[in-house]
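Everything below concerns the one structure shown next.
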Amino acid sequence: MKIILFLALITLATCELYHYQECVRGTTVLLKEPCSSGTYEGNSPFHPLADNKFALTCFSTQFAFACPDGVKHVYQLRARSVSPKLFIRQEEVQELYSPIFLIVAAIVFITLCFTLKRKTE
């Protein structure tokens, strides 16, 4: 029982918390620092901002902050190459040659042909 408690204590002491963020490739991501005096561990440059926030360019990358209390916050950014459909404005294109238009045009043409033929007779 003491061994299990000891292993649980070691596990809690070396705790890692994972944070996942999805973003559009090349945009700037605004994240909150987990602790004010943490140590940054990563190869992507980040820009510290006010209120314990930082900005990072979105690429598929992983970095971490090691807090003084021993907790390590691991961030995983997953970059998408296309923007979400929410921001894409799609306009409906009305084609001139839709089936309904062709049917109506054919009926009008046939009617005109018969009426002009009767007037000439």
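Placed from the backbone N, Cα and C atoms, the Cβ positions cover glycine too.
When the domain 'X4e' (16-81) is classified with DSSP, helix, strand and coil residues number 0 helix, 41 strand, 25 coil. If you look up Swiss-Prot, you'll see 16-81 marked as domain 'X4e'.
Among the mutagenesis experiments that Swiss-Prot reports, LYS2 to Ala is described with the note: No effect on ubiquitination.
According to Swiss-Prot, the mutagenesis experiment LYS32 to Ala carries this note: No effect on ubiquitination. For LYS32 (mutagenesis position), the same-chain residues that are 6 or more apart in sequence and have a Cβ closer than 8 Å to its Cβ are ASN52, LYS53.
In Swiss-Prot, the entry for mutagenesis LYS53 to Ala states: No effect on ubiquitination. The structure shown retains the original residue.
The annotation that Swiss-Prot gives for the mutagenesis experiment LYS119 to Ala reads: Complete loss of ubiquitination. Partial loss of interferon pathway inhibition.
According to Swiss-Prot, the natural variant THR14 to Ile carries the annotation: In strain: Alpha/B.1.1.7.
One entry in Swiss-Prot concerns the natural variant VAL82 to Ala. Its note says: In strain: Delta/B.1.617.2 and Kappa/B.1.617.1.
Swiss-Prot gives this note for the natural variant THR120 to Ile: In strain: Delta/B.1.617.2.
When pLDDT is averaged over the domain 'X4e' (16-81), the result is 80.
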